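A.B. asks: Quick one: this structure, given as structure tokens, is what I'll be asking you about.
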Amino acid sequence: MGSATPSRLQKFPATAPADEIYAAFKEDGCVIIEGFVPPDQMARFSQEIQPAMEKIQVQVTNDGNSNDRVKRFSKLVTTSPTFRHEILENDLMHELLQRVFSKPGEGMGYHFNDTMVIEVQPGAPAQRLHRDQELYPWWNSMGPDAPECLVNFFCAVTPFTVENGATRLVPGSNRWPELTLINATDCPQYGKIDSVPAIMQPGDCYMMSGKVIHGAGHNATLSDQRRALAFSTIRRELRPVQAFPLWIPMQIATELSPRTQAMFGFRSSTQHCDVDTVHFWGNDGKDIGEHLGLISSA
């Protein structure tokens with residue numbers, strides 16, 4: 001049985017070698033990367049989405065719902081030029097995702113599942129502990145040695161503190177012998193799970209496996225809105241939460257780099273099967289980007 005008492009969150013600067021960050025991720029299932037997004041980029045991004053955030057009504061439900069006093073906004077790529085031209089062009093993110101999802105010679109083995117701003121309001125209750133891979137219910141049943149299905153980069157837009165609801169993580173829960181739902185019926189450790197708060201400054205992020213137990217903390221402040229930017233990525237074989245190509249206008253898509261176009265589903269990925277090459281999300285055996293008239297990424 002895995003330990004229910006984590007000791008720490010490993011931290012690395014964004015300038016650290018990707019192999020070192022990835023090794024910590026493999027060990028604990030989560031790792032903090034300091035300076036993942038430059039603070040000036042994050043400040044401009046926050047300003048650009050502010051009008052949209054102000055239009056979202058706060059729900060007060062008191063029923064354990066994950067949206068209780070939490071604002072969520074996903075139309076980032078169409079709202080923020082800084083997001084689509086700068087933040088998305090994060091080479092370290094791709095270096096790490098290549099190590100998690102991709103095989104040599106097969107291009108990107110991953111795409112975006114969702115990109116979202118999550119703002120925890122004053123008084124918001126703690127979120128129930130969960131694993132993100134519960135989105136794909138069968139994945140837990142494959143155990144800790146299964147390939148990753150989902151990796152989240154969760155970035156601080158405003159400071160993350162214990163008081164304002166910093167995410168609480170359970171390092172090492174990715175390696176528990178049984179990956180279960182976190183409830184009294186399914187989880188032997190239920191009620192005995194200790195967690196570690198992800199204390200971060202704007203621009204820092206934690207990279208987290210879909211296998212790791214976590215949940216937003218209680219925002220006990222009177223006025224502090226804890227804002228985060230989350231990149232949820234999944235292996236290319238899985239269907240994403242967001243139907244990006246159906247609501248991102250082509251005018252916006254053509255502004256994106258070929259790499260980012262692929263992340264949002266405007267280009268195909270390839271896999272070599274014996275002697276054949278398969279295009280995922282393709283068009284009659286060809287890259288969907290050709291059908292859309294996008295400039296070749298070659």
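Numbering starts at 1 and runs along the chain as it is shown here.
Cβ from N, Cα, C; glycine included.
Take a look at what Swiss-Prot says about it:
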BINDING   Arg72, Gln127, Thr167, Arg226  substrate binding site
BINDING   His130, Asp132, His214  Fe cation binding site
MUTAGEN   Leu150 to Val  No longer produces preaustinoid A3, but yields the B-ring-expanded berkeleydione as a single product; when associated with A-232
MUTAGEN   Ser232 to Ala  Gains a prhA-type 'B-ring expansion' activity to produce berkeleydione, while retaining the 'spiro-lactone forming' activity to produce preaustinoid A3. No longer produces preaustinoid A3, but yields the B-ring-expanded berkeleydione as a single product; when associated with V-150
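Could you give the neighbours, burial and distances for every feature on this list?
C.D. replies: All protein chains included, Thr167 (substrate binding site) registers 27 other Cβ atoms within 10 Å of its own Cβ.
All protein chains shown were included, and the count of other CB atoms within 10 Å of the CB of Asp132 (Fe cation binding site) stands at 23. In the three-state DSSP scheme, Asp132 (Fe cation binding site) is classed as helix.
Leu150 (mutagenesis position) falls within a strand segment according to DSSP.
Sequence-distant neighbours of Ser232 (mutagenesis position) (same chain, 6+ residues apart, CB-CB distance under 8 A): Phe112, Asn113, Asp114, Thr115, Met116, Asp132, Leu150, Val151, Asn152, Val241. Secondary structure at Ser232 (mutagenesis position), taken from DSSP and collapsed to helix, strand or coil, is strand.
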A.B. asks: Helix, strand or coil: which one is His214 (Fe cation binding site) in, per DSSP?
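C.D. replies: In the DSSP reduction, His214 (Fe cation binding site) maps to strand.
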A.B. asks: Neighbour count, 10 Å Cβ-Cβ cut-off, for His214 (Fe cation binding site): what number do you get?
C.D. replies: 27
A.B. asks: At the Cα level, what's the spacing in Å between Gln127 (substrate binding site) and His214 (Fe cation binding site), rounded?
C.D. replies: 9
A.B. asks: Quick check: with Arg72, Gln127, Thr167, Arg226 left out, which same-chain residues have Cβ atoms within 8 Å of the centroid of the substrate site Cβ atoms?
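C.D. replies: For the substrate site the neighbour list reads Val70, Ile118, Glu119, Val120, Ala124, Gly165, Ala216, Ala228.
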A.B. asks: Any idea what the Cα distance is from Thr167 (substrate binding site) over to His214 (Fe cation binding site), rounded to a whole Å?
C.D. replies: 7
